[in-house]
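Participant: Below is the structure I would like to discuss, written out as structure tokens.
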Amino acid sequence: MSITMRQKDLRPAPALIEYKGMKFLITDRPSDITINHYIMELKKNNVNTVVRVCEPSYNTDELETQGITVKDLAFEDGTFPPQQVVDEWFEVLKDKYQQNPEACVAVHCVAGLGRAPVLVALALIELGLKYEAAVEMIRDKRRGAINAKQLSFLEKYKPKARLKHKNGHKNSCSVQ
């Protein structure tokens, strides 16, 4: 077995998180070598947007050729997002879910255990979950996700009705 294959086998599977009609796919970072496999996984989950919260390390041309938008919202590993990243995250969700309510938004950091799950947890909290339930939902599918510093941030986070269903349509959302 090659080293590359062993490393690939150790990677956690993408975690699909669904709540109130919104879908998020938490993944680890692809590479230029694994990008085609990554695109297949994204297509399988109806992803039209990838939010990259780590430093760029792969070429996004192939994703964009496939109609998948890449948005960079990098912030420091092991920490929680600054307010500007939080605001931009909710703008991305608003734009994408208004354009295509059935679509899934993928979000990744390096391992898919810290920064990416924190952004998804923020969305779940805005959709009405308590922080404990949001973290539990993510950890059920992404074991080891969210460190103590990030957990403390989520505990203190106050939802601001940024994601709210409109017209009773379960898949529509708006950012306020």
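Every residue, even glycine, has its Cβ placed from backbone N, Cα and C.
None of the noted substitutions appears here; every position holds its original residue.
Take a look at what Swiss-Prot says about it:
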- Cys109: active site, phosphocysteine intermediate (ACT_SITE)
- 13-166: domain 'Tyrosine-protein phosphatase' (DOMAIN)
- Gly144 to Glu: Fails to rescue the loss of terminal arborization in mechanosensory neurons in null flies (MUTAGEN)
Participant: Do you know offhand how many angstrom separate Gly144 (mutagenesis position) and Cys109 (active site, phosphocysteine intermediate) by C-alpha?
Facilitator: 14
Participant: Give me the long-range Cβ neighbours of the residue listed as 'active site, phosphocysteine intermediate': same chain, 6+ apart, Cβ under 8 Å, in sequence order.
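Facilitator: Listed in sequence order, they are Asp28, Arg29, Val53, Cys54, Asp77, Arg115, Ala116.
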Participant: Return one of helix, strand or coil for Gly144 (mutagenesis position), based on DSSP.
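Facilitator: In three-state terms, Gly144 (mutagenesis position) counts as coil.
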